[in-house]
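Participant: Pulled these features from Swiss-Prot for this protein:
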type: MUTAGEN; residues: Lys32 to Ala; note: Loss of interaction with HSP90AA1. No effect on interaction with S100A1, S100A2 and S100A6
type: MUTAGEN; residues: Arg74 to Ala; note: Loss of interaction with HSP90AA1. No effect on interaction with S100A1, S100A2 and S100A6
type: MUTAGEN; residues: Gly83 to Asn; note: No effect on interaction with HSP90AA1
type: MUTAGEN; residues: Lys93 to Glu; note: Decreases interaction with RAC1 and translocation to the membrane in presence of active RAC1
type: MUTAGEN; residues: Lys97 to Ala; note: Loss of interaction with HSP90AA1. No effect on interaction with S100A1, S100A2 and S100A6. Loss of interaction with RAF1
type: MUTAGEN; residues: Arg101 to Ala; note: Loss of interaction with HSP90AA1. No effect on interaction with S100A1, S100A2 and S100A6
type: BINDING; residues: Asp242, His244, Asp271; note: Mn(2+) 1 binding site
type: BINDING; residues: His244, Arg275, Asn303, His304, Arg400, His427; note: substrate binding site
type: BINDING; residues: Asp271, Asn303, His352, His427; note: Mn(2+) 2 binding site
type: MUTAGEN; residues: His304 to Gln; note: Catalytically inactive; no effect on interaction with CRY2 but increases the stability of the interaction with CSNK1E. No effect on RAF1 phosphorylation
type: ACT_SITE; residues: His304; note: active site, proton donor/acceptor
Amino acid sequence: MAMAEGERTECAEPPRDEPPADGALKRAEELKTQANDYFKAKDYENAIKFYSQAIELNPSNAIYYGNRSLAYLRTECYGYALGDATRAIELDKKYIKGYYRRAASNMALGKFRAALRDYETVVKVKPHDKDAKMKYQECNKIVKQKAFERAIAGDEHKRSVVDSLDIESMTIEDEYSGPKLEDGKVTISFMKELMQWYKDQKKLHRKCAYQILVQVKEVLSKLSTLVETTLKETEKITVCGDTHGQFYDLLNIFELNGLPSETNPYIFNGDFVDRGSFSVEVILTLFGFKLLYPDHFHLLRGNHETDNMNQIYGFEGEVKAKYTAQMYELFSEVFEWLPLAQCINGKVLIMHGGLFSEDGVTLDDIRKIERNRQPPDSGPMCDLLWSDPQPQNGRSISKRGVSCQFGPDVTKAFLEENNLDYIIRSHEVKAEGYEVAHGGRCVTVFSAPNYCDQMGNKASYIHLQGSDLRPQFHQFTAVPHPNVKPMAYANTLLQLGMM
């Protein structure tokens, strides 16, 4: 489902008819050793590069594919990881790590039944392996939970969580000394107090959290799927990319660029939650500002504002740990109302993922998307959340295993058809925090520095001025945060080293 930046490494080639010569075998092993060293140093792009070179010399070695599959997993190239794991198994049906890798890939893609089949294979081969048993049991639990959720979803009369809440009867205990909404309303003083409260690692009272969620659902549900914003010549707006639960880096954005206000508007381009372990703090801060400045603070949906992602990458677990399962269900409802795209002055289109698997999509098609749902596996809604640019023309299979990759010609044609200048998207880590591709027509912005405490990347945000709309990039680096590791609330399989 997600991806990494950098040069695209080609998918595995089919084995040659003739076995490689001894010299080629030796060189392939040397390349594998180099790749392993890069992998240990967390330089996954170079690891992929050298595993690929080893595969070119000896395409019949299952281990090379298994190793490259793991490197793809680490860079969130789940589609490529799945292909390599499957090839490894085809080459050697006894290669157990291949089944682990394929299960991990399918888990990341939300294909839990397929993952369960591979974990089942591992358990049969290694019946006394505690790790294998634990992963099988955890995956089986998810499969059963999903089946239960589908059964409930089949009830057309399913009620909103809001209908079962009695917020007025919730009492705020005398010993609670934290921020409270003023007459049920978010104010700037509340927001300042909230951010300091969160900075001190304290929890907002559940009544206040529910008040924010109920109110922001009402606000978001009235918005169009495509938000259209007009900037006057003297006005500017700040566009931020993924924040992924990195609350202390979010505070740093506001420190560097100023707090949101009617004269300092923001757009946050999805993926507010998951991975980082302060996702609750990030999202309630963002929702608070949305309530305070509904016309000047904009939130677009990312692929991680979805149930499948939240179940695996930590947000669901974090909400349940800090609050309740019921509150997570309400978050899920709210996420479904987040707009999918925003257009500035009719010239700059912003979305989380990218462009479309098919030609001919118009802005009016985006407006007509019924977004109040979990995203489908294909189609325009899926593409807006999931697709990625590629340097070559045309389209190709997604490295993530979802949606597609689109080339410069696709971008140019879409912009010309819709009378746009360029697109801004997020969704991918970039070493410098941003990237300008497709001849300036496709801009990526990523706002989570040192992503997951391990990527070492810079982050950035963009200023757009109404007078010319040219992107002005502002880079920043990570700031310290409390000793809570990323993925602390992620699915147990991840914590068990699924990837």
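Cβ coordinates are placed from backbone N, Cα and C, and glycine is handled just like the others.
Sequence unchanged from the original; the noted substitutions are absent.
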Participant: Which one of these recorded positions, Arg74, Lys93, Lys97, Arg400, His427, has the sparsest Cβ neighbourhood, judged by other Cβ atoms within 10 angstroms?
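Facilitator: Comparing Cβ neighbours within 10 Å for the recorded positions Arg74, Lys93, Lys97, Arg400, His427, Lys93 has the fewest.
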Participant: What Cα-Cα separation, expressed in whole Å, is found between His244 (Mn(2+) 1 binding site) and His352 (Mn(2+) 2 binding site)?
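Facilitator: Each residue's Cα considered, His244 (Mn(2+) 1 binding site) and His352 (Mn(2+) 2 binding site) end up 13 Å apart.
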Participant: Can you tell me how many other Cβ atoms are located within 10 Å of the Cβ belonging to Gly83 (mutagenesis position)?
Facilitator: 22
Participant: State, in Å as a whole number, the widest CA to CA span among the substrate-binding residues His244, Arg275, Asn303, His304, Arg400, His427 given in the record.
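Facilitator: With His244, Arg275, Asn303, His304, Arg400, His427 as the binding residues for substrate, the largest Cα distance is 18 Å.
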Participant: For His352 (Mn(2+) 2 binding site), which of these recorded positions sit within 10 Å, Cα to Cα: Gly83, Lys97, His427?
Facilitator: His427
Participant: Would you mind checking how many other C-beta atoms are within 10 angstroms of the C-beta on Arg275 (substrate binding site)?
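Facilitator: I get 27 for this one.
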Participant: Going by Cα-Cα distance, pick out whichever of the mutagenesis positions Arg74, Lys93, His304 is nearest to Arg275 (substrate binding site).
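Facilitator: That would be His304, nearest by Cα distance.
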Participant: Looking at the binding-site residues Asp242, Asp271, Asn303, Arg400, His427, whose Cα is closest in space to that of Gly83 (mutagenesis position)?
Facilitator: Arg400
Participant: Starting from the Cβ centroid of Asp242, His244, Asp271, which together make up the recorded Mn(2+) 1 site, report each further residue of the same chain whose Cβ lies within 8 Å of that point, ordered by sequence.
Facilitator: Gly241, Thr243, Gly245, Gly270, Phe272, Val273, Asp274, Arg275, Gly276, Gly302, His304, Ser426, Phe446, Ser447, Ala448
